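Here is what Swiss-Prot says about this protein:
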type    : residues      : note
DOMAIN  : 7-136         : domain 'ADF-H'
DOMAIN  : 532-592       : domain 'SH3'
MUTAGEN : Arg24 to Ala  : In ABP1-1; moderately reduces actin binding and partially reduces ARP2/3 complex activation; when associated with A-21
MUTAGEN : Lys80 to Ala  : In ABP1-2; strongly reduces actin binding and abolishes ARP2/3 complex activation
MUTAGEN : Lys94 to Ala  : In ABP1-3; reduces actin binding and abolishes ARP2/3 complex activation; when associated with A-96
MUTAGEN : Asp125 to Ala : In ABP1-4; no effect; when associated with A-122
MUTAGEN : Lys134 to Ala : In ABP1-5; moderately reduces actin binding and abolishes ARP2/3 complex activation
Amino acid sequence: MALEPIDYTTHSREIDAEYLKIVRGSDPDTTWLIISPNAKKEYEPESTGSSFHDFLQLFDETKVQYGLARVSPPGSDVEKIIIIGWCPDSAPLKTRASFAANFAAVANNLFKGYHVQVTARDEDDLDENELLMKISNAAGARYSIQTSSKQQGKASTPPVKKSFTPSKSPAPVSKKEPVKTPSPAPAAKISSRVNDNNDDDDWNEPELKERDFDQAPLKPNQSSYKPIGKIDLQKVIAEEKAKEDPRLVQKPTAAGSKIDPSSDIANLKNESKLKRDSEFNSFLGTTKPPSMTESSLKNDDDKVIKGFRNEKSPAQLWAERKAKQNSGNAETKAEAPKPEVPEDEPEGEPDVKDLKSKFEGLAASEKEEEEMENKFAPPPKKSEPTIISPKPFSKPQEPVKAEEAEQPKTDYKKIGNPLPGMHIEADNEEEPEENDDDWDDDEDEAAQPPLPSRNVASGAPVQKEEPEQEEIAPSLPSRNSIPAPKQEEAPEQAPEEEIEEEAEEAAPQLPSRSSAAPPPPPRRATPEKKPKENPWATAEYDYDAAEDNELTFVENDKIINIEFVDDDWWLGELEKDGSKGLFPSNYVSLGN
């Protein structure tokens, strides 16, 4: 048989209102409630009242009903809640079959918070005394509020022994009377002090008062969780700004003065400016260029692959090494002092355009560029080669050691042809006569080396007093090795030319870009055709030029007119397009 659930949700608001009156005790006239089904089988409040006896008499014999009452058990002032489920035998069968499930639903969902649950099927189960006893037992320990009656003890009289009288009268015996014990005096009554103060229990606690939940309902406990809503960015920014930046906090110095951040910024600017000035001075030759030590050579074994850590081109490194190598020979030369050139002025006037292009990566300011342009003269025209003006004297003086110590090494000028692509620097003011030759074409043709593409300034009309001031201009050096001596550069020259080269070897070499500028090259002369074939080579690998004066070629390209300017770097001309420049010797193989 299917269960038939009851409908108590339709009138749940009315039932809940009466239930709260009973539980809270807000209405003294309502202490019990009975709900019954109507014609639509919907449970609703049927009757209410205040007498527990009337509550037990109003259950109907033909309906399944549920009742709730608030009762004060005897001997206690604590009220308890009792719920009664009435299921008589005369009720419909289907309703009685579903009584247990429906009673549990009513007790758990509708009448919550009861103390005693009773199931009644006839009038015997609704006995008032039995129900009150159940409620009293459910209340737990009971503390009587009635004063216990004092038991009055009756004064016990000692038993009196009867005297024994024999038949024969003996001599009279005296009767001993019992010794009366003195009764103790009653204790004096302690006079009770009448204290009007209600706090006589020494607990100093306020008297408990019954709380009216309608007037002062219980407040729900507030959770400690605070939900995070929309973030106030302005508040967060203000808090962050209020914090002190630890980077700006300066520790007190020994003198107790605070460090100003603006002074630190100014110091950094000054340091960067001094660094740029030192780089300019090293380029102009006012400071001594750093020398290549053995440790640096060991650390930088392959500069072609690793790059130039000192940010200098191969030509500069080679020129520095040559200048250092020939510095001993240059000290023995005697040269008259130059009154027209003061010592504090720079020795050379390098090309301003090349200066700008060289230091473009250093982001030089416009002010510094203007100072450099004002300081140096404009460069000479490239269309016409500059001719070195002769010095005011014709014969060198005797070498003086004191003057040699005062004369800077950069006063010695080089004479020769620079390689293609190298920077040409003009020095017309400080290049008084080091050679007495006029750089005419006849002298160039007479001093031509056996290699066709190389123009060497010969000293045919040069005086015998100054053979050491001429030298063939060197080419770009290798990046990781020291070039071979000058005698190995032209092994095919005639014996007369070798003697002349040895005489010219004592002259100072071509300076680096950081020292005084070299003189401009002489006018190129048309090379004479030699019957002997010039060296040529075939490219074994592809090579891309890293600088303007280098040669770019691919595999199997033919390079002609090779000049062996160094062990690792050669100068040659590409056959297919006629371009000329330096190339690494390990990228090609010689054909003759």
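Backbone N, Cα and C define each Cβ position, glycine as well.
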Original post:
Any idea what the Cα distance is from Lys80 (mutagenesis position) over to Asp125 (mutagenesis position), rounded to a whole Å?
Top reply: 19
**OP:** Mind checking which of Lys80, Lys94 has the fewest other CB atoms within 10 A of its CB? They're the mutagenesis positions.
**Re:** Lys94
**OP:** Find, for the listed mutagenesis positions Arg24, Lys134, the residue with the lowest Cβ contact count at a 10 Å cut-off, counting only other Cβ atoms.
**Re:** Arg24
Original post:
DSSP three-state call for Lys80 (mutagenesis position): helix, strand or coil?
Top reply: strand
Original post:
Out of Lys94, Asp125, Lys134, the mutagenesis positions in the record, which is closest to Arg24 (mutagenesis position) when you go by Cα distance?
Top reply: Lys134
Original post:
For Asp125 (mutagenesis position), what is the tally of other C-beta atoms lying within 10 angstroms of its C-beta?
Top reply: 16
Subject >> Rounded inter-Cα distance in Å - Asp125 (mutagenesis position), Lys134 (mutagenesis position) >> reply: 12
Subject >> Reported mean pLDDT - the domain 'SH3' (532-592) >> reply: 89
